[in-house]
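Features as listed in Swiss-Prot:
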type    : residues       : note
BINDING : D103           : 2-phenylethylamine binding site
MUTAGEN : H55 to A       : Reduced activation of G(s) G alpha proteins in response to agonist-binding
MUTAGEN : D103 to A or N : Abolished activation of G(s) G alpha proteins in response to agonist-binding
MUTAGEN : V184 to P      : Decreased G-protein coupled receptor activity in response to p-tyramine-binding
MUTAGEN : L253 to A      : Reduced activation of G(i) G alpha proteins in response to agonist-binding
MUTAGEN : F268 to A      : Abolished activation of G alpha proteins in response to 3-iodothyronamine-binding
MUTAGEN : I290 to A      : Reduced activation of G(i) G alpha proteins in response to agonist-binding. Does not affect activation of G(s) G alpha proteins in response to agonist-binding
MUTAGEN : I290 to N      : Increased G-protein coupled receptor activity in response to Ro5256390 agonist-binding. Decreased G-protein coupled receptor activity in response to p-tyramine-binding
Amino acid sequence: MMPFCHNIINISCVKNNWSNDVRASLYSLMVLIILTTLVGNLIVIVSISHFKQLHTPTNWLIHSMATVDFLLGCLVMPYSMVRSAEHCWYFGEVFCKIHTSTDIMLSSASIFHLSFISIDRYYAVCDPLRYKAKMNILVICVMIFISWSVPAVFAFGMIFLELNFKGAEEIYYKHVHCRGGCSVFFSKISGVLTFMTSFYIPGSIMLCVYYRIYLIAKEQARLISDANQKLQIGLEMKNGISQSKERKAVKTLGIVMGVFLICWCPFFICTVMDPFLHYIIPPTLNDVLIWFGYLNSTFNPMVYAFFYPWFRKALKMMLFGKIFQKDSSRCKLFLELSS
């Protein structure tokens, strides 16, 4: 007999019949992903909050993005873990809507942050003289506000007003909806709208901005190499270090963006294509793609650990308890060049 999620069989979702060993393996893997996500992003949050040297416009955007990733690991992933391993939802229909809305909101907020970080890097690298004037604290606050508010309004509005299956109500209630389930369902219109809002438009902005940065950085490198070394050797040494630092930051943020696109691209492509293919994508594959997307929030702190020396030094100070020492917040995590 098939296992069911609800005691009223004719309206219940079907529970998976995986063995206990398979379930235990899945739970172990997903718990590892969740813990890695929480610990990694918490280190980023604490580092930027604690050390005054890290209180820069770019780092506040990174801090906000790490908060998004931390909340995804804290509020979304644990419930998704149970749903994925059991193929059942035990937390009620209202909380299903809250969970789905929060999931869409935080996933969308990540790429919004990355878009604004790319714009910040554009001015830092391509217009450094006016960077501090253009990317002041007010501008950063507006960017952070938009990164949180727009995804929140979009996600909660769409799910609680049930706009996500508008135009496909018959398919949803006849073939998808059942007691004990919490699947993410999109109609043709809502699928395209989600793809455009959460992925394509902000992702395209990022790609265009980083390509522009690449062209300008390449041109700057050519001009420096053509300059008279005897007359400008001192200037080159100072600017070379500064530009090397900026190029490294751009490279790091570019990798962060690339990881996001690689992780979320399969899910968003399936989201926009599935309604046009008459919903042929099985729920298990959809779960796999969702978790593959979640991995983006796990990988971001790892990118910082590999490419940012300040992250490694901050981590070392935390592990040895040095952040509890007096004036540890004023510790120099990296060398600052005087102007």
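All positions are counted from 1 along the displayed chain.
Just so you know, glycine gets a Cβ as well, placed from its N, Cα and C.
Keep in mind the model shows the original residues, not the substituted ones.
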Test of understanding: give the count of other CB atoms lying within 10 angstroms of the CB of V184 (mutagenesis position).
18
DSSP on V184 (mutagenesis position), three-state: which is it?
coil
Among H55, D103, V184, I290, these being the mutagenesis positions, pick the one whose CA is nearest to that of F268 (mutagenesis position).
I290
Nearest by CA distance to H55 (mutagenesis position): which of the mutagenesis positions is it, out of D103, V184, I290?
D103
Spatial neighbours of D103 (mutagenesis position) that are distant in sequence (at least 6 apart) but have CB under 8 A:
L72, V76, S80, A155, V184
Using the structure shown, find which entry in H55, F268, I290 (the mutagenesis positions) has the sparsest Cβ neighbourhood within 10 Å.
H55
DSSP-derived structure type at D103 (mutagenesis position), helix or strand or else coil:
helix
Collapsed DSSP category at H55 (mutagenesis position):
coil
